[in-house]
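A.B. asks: Below: one structure in structure tokens.
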Amino acid sequence: MSGEEEVDYTTLPLEERLTYKLWKARLEAYKELNQLFRNSVGDISRDDNIQIYWRDPTLFAQYITDSNVVAQEQAIVALNSLIDAFASSSLKNAHNITLISTWTPLLVEKGLTSSRATTKTQSMSCILSLCGLDTSITQSVELVIPFFEKKLPKLIAAAANCVYELMAAFGLTNVNVQTFLPELLKHVPQLAGHGDRNVRSQTMNLIVEIYKVTGNNSDLLEEILFKKLKPIQVKDLHKLFAKVGDEPSSSKMLFEWEKRELEKKRSQEEEARKRKSILSNDEGEYQIDKDGDTLMGMETDMPPSKQQSGVQIDTFSMLPEETILDKLPKDFQERITSSKWKDRVEALEEFWDSVLSQTKKLKSTSQNYSNLLGIYGHIIQKDANIQAVALAAQSVELICDKLKTPGFSKDYVSLVFTPLLDRTKEKKPSVIEAIRKALLTICKYYDPLASSGRNEDMLKDILEHMKHKTPQIRMECTQLFNASMKEEKDGYSTLQRYLKDEVVPIVIQIVNDTQPAIRTIGFESFAILIKIFGMNTFVKTLEHLDNLKRKKIEETVKTLPNFSIASGSTHSTIETNKQTGPMENKFLLKKSSVLPSKRVASSPLRNDNKSKVNPIGSVASASKPSMVAANNKSRVLLTSKSLATPKNVVANSTDKNEKLIEEYKYRLQKLQNDEMIWTKERQSLLEKMNNTENYKIEMIKENEMLREQLKEAQSKLNEKNIQLRSKEIDVNKLSDRVLSLENELRNMEIELDRNKKRNDTNLQSMGTISSYSIPSSTVSSNYGVKSLSSALPFKEEEDVRRKEDVNYERRSSESIGDLPHRVNSLNIRPYRKNGTGVSSVSDDLDIDFNDSFASEESYKRAAAVTSTLKARIEKMKAKSRREGTTRT
């Protein structure tokens, strides 16, 4: 064995053993660290040897990724002990964020995927403890989500299980669900369709946990997730949801900041309990809150509010915005205004089927729907085709519901609300149902009875149509009015202002209508008013109705639920008075004044001369100490609001003071309402200004971008024009060249024809001369191509022939431009030699033209030259065409 292997690693210091090459040495070092952390829980702030592992997360980042699985397991156990030791004293700061971002991904990748059960359990415990140092699970989940894109199924399943455990342990406390859930659910369909069964199983568990922590909100999952899953998976999820029940998920763990707040709250409550227990004779029997109210057996150590109910999520705000104005069908404007009803209906159906029905949320910013809603309003009000009216009403309802407020502005309401009221005259069920839904949807977002009074114009339109001459319109508008009163949750101050002069007279007309169906709706309307304002308000009005109608109204009143303003308790009446106008205050004060008077009159000690009223309002007698003790005991059972001094109330209960108080309350309430209205208007104006400025900036940027694009397009166009001109010049040159070549060819052909004719003429003339003896001066040695002098001597004639042959050979290699000259220079010289080898003139004169050998040879030679010329001309043409094609 070598010297290095014989070293006893147990003698090495801890720092060296933590990085020693033998895994057993590292294992023992990790165990020693774990024991050190456990023994130093109460004194970790003073021990620098422990602080270094907390301050430098890279140390344990190396330990928990140990190559040996046994040593790695012990390193993760030591890390868990380290986190437990520092968790209680660790405050929320950037260092905690560094620890989480450094250790969590390593624990997921190396710990949760381990084959050892203890390693996986301890890794999950470390991840949860690290998340407890944060304020929410957002960062931890964001660190785990990238593992969903990995290829290893074991790692993907571990990541899905990690997110599930985080949500089950901490819930959605301090989580911005509007951004958190869409980012998480974006990866779920891919995981649900994974090829590995374990991944799919963990994904289903994660979906069920999301359902639980969102307060059993299945609508959220249906809108965002279910359409991306397989039908069988959706069916299985519904079965799992049914097993969960109606109880929302409760968190198992608390963040460290929650633990500190809960401990602080408990200590404060304990101090308050000790400080205020002296108010009771039986010390410690009752608990009193900070307002002095008695706590009747309430638990002070209640869990956080997050464990009491699920998170309320606005599903609509999480949906992606879509645009529809850029998806209008082709020629929509022309087709929708066509005189043919089929064209109008087809345009509406095409837009509804392809765009509107598929839309989940409409974009409101930088989109103007006035033109589209104006078209729908015109169709609803004027179109004779009820199918087009129904489609337009459905479209209006969907646009209103997908824009909501403030996207569906009051300007849009004015375009469609009155046309819808006018068209309630339709009796076909499908049409009138579409109109009803559209009206109810608009009133859902713009309540005609809102206490702010901004929608009083809508209330006036409804009341005006309740007096319409058409019975169907009266009935439908009365039903809409009843629905608005039933759904009102903001008080009835607006209805109170219109009650005496407009609402009651119109309702009386409806009650006295000639048609039974309309009267029944009128009875319901009157009954709702009685439920809201009380029977005493309408005593005189009911006297003008016959007994049968009064009976019908009373029966209807019994079937209706109670409304907030009609509540009989003094507390609810006082709370309602804070939100109502002066007329409501008078009415409610008159009703609520009965209760105190009865309590005073029913007291058995009222007529006792020895009795007296104590400052807290309870009646006591000096001769009955037991009664005094009972009253002293009952003091703590009264709330602080009931401890007002009745002497002041009785002394200031004159009619004059009541009127002044009511007047002051009315003025104060009016000023408060005006202030609220002005504040809202100011905010809306500021928002509009900001939106206008933003829109202006966007338009300026877009304008600059378009200008740059225009400049680029112009420069490209100029370049293309220059290239086009150059191409045109090249084409013109090539065309001219082709024309010149064609002319040359044509001239050559003409010259060849001439030469041929000349040869034929010479042959004929020589045939005539053959029978005669011709003088040498008149004999031509050329057969039609070129004439020679008859007086040439033999030597000169031979020299001329030699020169002409040389010239012919030289010219045969010249360019095609010399073709006419070369054709003219062609010579045919047939001659015969005598015995001495010299041709004489007499021999030429004695030519036997019956022997056609010489003429045939000359003709063949001319034909060969002609064919050669034609072949060269064709090659020249082909070459010119190729050059023209290449240039183009």
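Just so it is clear, glycine is given a Cβ too, placed from its N, Cα and C backbone atoms.
So Swiss-Prot lists these for the protein:
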type: MUTAGEN; residues: V69 to D; note: Impairs polymerase activity under microtubule stress
type: MUTAGEN; residues: R116 to A; note: Decreases interaction with tubulin heterodimer
type: MUTAGEN; residues: K151 to A; note: Disrupts interaction with tubulin heterodimer
type: MUTAGEN; residues: R200 to A; note: No effect on polymerase activity under normal conditions but impairs polymerase activity under microtubule stress
type: MUTAGEN; residues: W341 to A; note: Disrupts interaction with tubulin heterodimer. Impairs polymerase activity under microtubule stress
type: MUTAGEN; residues: R519 to A; note: Disrupts interaction with tubulin heterodimer. No effect on polymerase activity under normal conditions but impairs polymerase activity under microtubule stress
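Please go over these features one by one and say how buried each is and what sits next to it.
C.D. replies: Long-range Cβ proximity for V69 (mutagenesis position), meaning a same-chain Cβ under 8 A and a gap of 6 or more residues, is found for S114, S115, R116, T119.
Counted within 10 Å of its Cβ, the other Cβ atoms near K151 (mutagenesis position) come to 6, all protein chains included.
Around R200 (mutagenesis position), a 10 Å sphere centred on its CB holds 18 further CB atoms from the protein chains shown.
In three-state terms derived from DSSP, W341 (mutagenesis position) belongs to a helical segment.
In the structure as shown, the Cβ atom of R519 (mutagenesis position) sits within 10 Å of 17 other Cβ atoms.
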A.B. asks: Please tell me which one of the mutagenesis positions listed here (K151, R200, R519) sits closest to W341 (mutagenesis position), measuring Cα to Cα?
C.D. replies: R519
A.B. asks: Including all protein chains shown, what's the count of other C-beta atoms within 10 A of the C-beta of R116 (mutagenesis position)?
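C.D. replies: I get 15 for this one.
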A.B. asks: Using a 10 Å cut-off, grab the number of neighbouring Cβ atoms around the Cβ of W341 (mutagenesis position), all chains included.
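C.D. replies: That number is 13.
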A.B. asks: In angstrom units, rounded to an integer, how far apart are the Cα atoms of R200 (mutagenesis position) and K151 (mutagenesis position)?
C.D. replies: 14
A.B. asks: What does the structure give for the C-alpha distance between K151 (mutagenesis position) and R519 (mutagenesis position)? Integer Å is fine.
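C.D. replies: Counting only the Cα atoms, the answer is 71 Å.
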A.B. asks: According to DSSP, does K151 (mutagenesis position) fall in a helix, a strand, or coil?
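C.D. replies: Looking at the DSSP assignment, K151 (mutagenesis position) belongs to neither helix nor strand, so coil.
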A.B. asks: Does DSSP put R519 (mutagenesis position) in a helix, in a strand, or in coil?
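C.D. replies: DSSP assigns R519 (mutagenesis position) to helix.
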A.B. asks: Which state, by DSSP, holds R116 (mutagenesis position): helix, strand or coil?
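C.D. replies: For R116 (mutagenesis position) - judged by DSSP and reduced to three states - the answer is coil.
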